[in-house]
Amino acid sequence: MKKRSETLGSDQSSSEIIEHVLEELNLKNIERRVKKYDQIESEYKTNIENEKKAFIKDVSQVQQKIKEFEIQKANQIKQLNEEKLSIEARKQQLEIEIRNQLLQYAEKLRIVVKTPMNQPTNTEV
């Protein structure tokens, strides 16, 4: 306190000195508050940046999973289409075989109907 009174001058009253000391204390208090505010703001910004990075990473992982899912589904669709074509080809093949067998049976039936009952047919063994 003595130093302050020396710096302020010996002609100042104690109330002026007290006022000056209070102003300095107030300034120090303000400086501490500003420093604390800056610290909180810095932590907040750091947390925001960390959350942003984590969010971007999560979004990237989700996008990757979506791409993998799309590729998987495209492969499944391709496989199903190939199976469908194979089944359709087999169906057509069976239709042709059935039609040929029916024609053979129809021809045999026609021969049986035209042949008298007591004559052997070339289909009998």
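Backbone N, Cα and C atoms are what each Cβ position is placed from, and that goes for glycine too.
Every position carries its original residue.
Under its mutagenesis entries, Swiss-Prot includes Lys28 to Glu with the note: Decreases meiotic gene conversion at ade6 and double-strand break (DSB) formation at a DSB hotspot. Reduced to three states, the DSSP call for Lys28 (mutagenesis position) is helix. In this chain, no residue six or more apart from Lys28 (mutagenesis position) has a CB-CB distance below 8 Å.
Experimental mutagenesis is annotated in Swiss-Prot for Arg32 to Glu, with the remark: Decreases meiotic gene conversion at ade6, and crossing-over between ade6 and arg1. With a cut-off of 8 Å between CB atoms and residues at least 6 apart in sequence, the same chain places nothing near Arg32 (mutagenesis position).
In Swiss-Prot, a mutagenesis experiment is listed as Lys36 to Glu, annotated with the note Decreases meiotic gene conversion at ade6, crossing-over between ade6 and arg1, and double-strand break (DSB) formation at a DSB hotspot. Taking a C-beta cut-off of under 8 Å and a sequence gap of six or more, Lys36 (mutagenesis position) has no contacts in its own chain. The DSSP secondary structure for Lys36 (mutagenesis position) is helix.
For the mutagenesis of Gln119 to Lys, Swiss-Prot gives this note: Strongly decreases meiotic gene conversion at ade6, crossing-over between ade6 and arg1, and abolishes double-strand break (DSB) formation at a DSB hotspot. The structure shown keeps the original residue.
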